[in-house]
Amino acid sequence: MSITSDEVNFLVYRYLQESGFSHSAFTFGIESHISQSNINGTLVPPAALISILQKGLQYVEAEISINEDGTVFDGRPIESLSLIDAVMPDVVQTRQQAFREKLAQQQANAAAAAAAAAATATSTAATTPAAAAQQNPPKNGEATVNGEENGAHAINNHSKPMEIDGDVEIPPSKATVLRGHESEVFICAWNPVSDLLASGSGDSTARIWNLNENSNGGSTQLVLRHCIREGGHDVPSNKDVTSLDWNSDGTLLATGSYDGFARIWTEDGNLASTLGQHKGPIFALKWNKKGNYILSAGVDKTTIIWDAHTGEAKQQFPFHSAPALDVDWQNNTTFASCSTDMCIHVCRLGCDRPVKTFQGHTNEVNAIKWDPSGMLLASCSDDMTLKIWSMKQDACVHDLQAHSKEIYTIKWSPTGPATSNPNSNIMLASASFDSTVRLWDVERGVCIHTLTKHQEPVYSVAFSPDGKYLASGSFDKCVHIWNTQSGSLVHSYRGTGGIFEVCWNARGDKVGASASDGSVCVLDLRK
């Protein structure tokens, strides 16, 4: 048996990624030199650290259950071991001794009962339920009258999976599960003009899935392998694909990777150009509406505007003092960026300083989004607040405090001024590690609905194109569809892995979701 520090570090790194601690994972990866190890991450299955810990725990429990002569105790352990208990020798020895004493007591009781039975063989049998119960106590593991199991239990801090109402549950016939990725799928996005779904994964590939009705009944996939040049050859980068975005006419797909490169692909899967100027992983990238520029944010503390036609960097913006986490265009040449430095900068192509800087968050700013009119900027943070900013003032317009844990992402509804649904009020959705989604009336600065069916952190929210529905995805493996006016749950689907991303197609009749177990699912919401 051999265990190297590189192997341990890699499993810890993957655990941090899979658990949503992306910033911690990045920092740990740098300090432990993960990128310099020779471990092929695409071959390591999801949840590998948990799996090996469970096996180790089972080994310790088996060790407790074996006699000194090698024979196995006949019975179950008194109580399931926790992971912390298993690494404490005193606890293990105490459990082992208690187990032996309990078995000795059971054997003594059995012998006494046998003797008593022999002595009273001619007595009348007990007829009352209480007496019968006393004579036949439930064995460890059998159910008692009230349905509770006899004996002690391991404590589970997670709630049981919520029962899904049959009226809202999406049947398997309406769910298509797309398999092919060999690692967790961090992101997915529909083509804006056709039913092509793009996905990005930890297996160093993006994929384009054809879900159009005329695609021969099934779904075909194009594999977009992210390679780097080594010794004159293209070799897999073995780095996560963590961001992707279609241009507005659906002809090109941009991807961002932990290998530090952004790439542009055609819709038929051919690599059009590679954009290389970041010094480290890319956390976010976005096309502008016109389709001539791509914007990227990197761990190197910079943001870059790229010329989509030539692949050249038009301008690099080095204003953050820590990794840049998200970017969003206000118009075709002006954008906002946020960072772990707690600041938000608004920058413009051609300007060598930010045109505006917003300060007020007291922890990392995870996401930023301009409203459809480009007048208001929303931001969310690990400080548990959601803030609304205007270019007309320095202080935030609203400081919305209701979540009890970090807010991971936010989305504006496609309603109100400057949208195709101008007669509907604009809303803002926020998704948090407190397992809730909140819908906000931004004009009044109040929470309209708190959506509480999820049992684990919520990583993604997305509005339907008409703004009438909101999809949410959580690490509890569930995708929920909500009515935005009433706040009621209208559809629900339980997948096979924690949900990292949800997205709607352009018609608003399909929802895509990407998961931690490598699956991508498509939910057909047509009647």
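Quick reminder: no glycine exception, Cβ is built from N, Cα and C everywhere.
Residues or ranges marked as domain 'LisH' in Swiss-Prot: 4-36. Here the domain 'LisH' (4-36) has long-range neighbours at 44, 46-50, 52, 184, 202, 239-240, 281, 283, 299, 323, 325, 340, 364, 408, 433, 457, 459, 475, 498, 516, meaning same-chain residues at least 6 beyond its ends whose C-beta is under 8 angstroms from one of its own.
The feature domain 'F-box-like' is assigned by Swiss-Prot to 41-86.
For Glu184 (mutagenesis position), the same-chain residues 6+ apart in sequence whose C-beta sits under 8 angstroms from its C-beta are Gln17, Glu18, Pro46, Ser201, Gly202, Gly497, Phe500, Ala515, Ser516, Asp517, Gly518. What Swiss-Prot notes for the published mutagenesis of Glu184 to Ala is this: Affects recruitment to heterochromatin by MECP2.
Under mutagenesis, Swiss-Prot gives Asp326 to Asn with this note: Affects recruitment to heterochromatin by MECP2. Long-range neighbours of Asp326 (mutagenesis position) (same chain, six or more residues apart, CB within less than 8 Å of its CB): Phe283, Ala284, Ala297, Ser337, Cys338, Val365, Asn366, Ala367, Ile368.
Among the mutagenesis results in Swiss-Prot, Glu364 to Ala has the note: Affects recruitment to heterochromatin by MECP2. The residue drawn here is the original one. Cβ neighbours of Glu364 (mutagenesis position) (same chain, under 8 Å, six or more residues apart in sequence): His23, Leu325, Ser339, Thr340, Met342, Ser381, Asp382. In the three-state DSSP classification, Glu364 (mutagenesis position) falls within coil.
Other Cβ atoms within 10 Å of the Cβ of Asp382 (mutagenesis position) number 19 in total over all chains. In the three-state DSSP scheme, Asp382 (mutagenesis position) falls into the coil class. Under the heading of mutagenesis, Swiss-Prot lists Asp382 to Ala and annotates it as follows: Affects recruitment to heterochromatin by MECP2. Does not interact with MECP2. Is efficiently incorporated in N-Cor repressor complex.
A mutagenesis experiment is reported in Swiss-Prot for this position, Pro457 to Arg, and the note states: Does not interact with MECP2. Affects recruitment to heterochromatin by MECP2. Is efficiently incorporated in N-Cor repressor complex. Sequence-distant contacts (6 or more apart, same chain, Cβ under 8 Å) of Pro457 (mutagenesis position) comprise Gly20, Lys405, Tyr408, Ser432, Phe433, Asp434, Ser435, Ser474, Phe475.
In Swiss-Prot, the entry for mutagenesis Tyr459 to Phe states: Does not affect recruitment to heterochromatin by MECP2. The structure shown retains the original residue. Sequence-distant neighbours of Tyr459 (mutagenesis position) (same chain, 6+ residues apart, CB-CB distance under 8 A): Gly20, Tyr408, Thr409, Ala431, Gly473, Ser474, Phe475, Gly498, Ile499, Phe500, Glu501. Mapped onto three states, the DSSP output places Tyr459 (mutagenesis position) in strand.
DSSP places the residues of the domain 'LisH' (4-36) in helix, strand and coil in these numbers: 27 helix, 0 strand, 6 coil. When averaged over the domain 'LisH' (4-36), pLDDT in the model lands at 88. Secondary structure at Glu184 (mutagenesis position), taken from DSSP and collapsed to helix, strand or coil, is coil.
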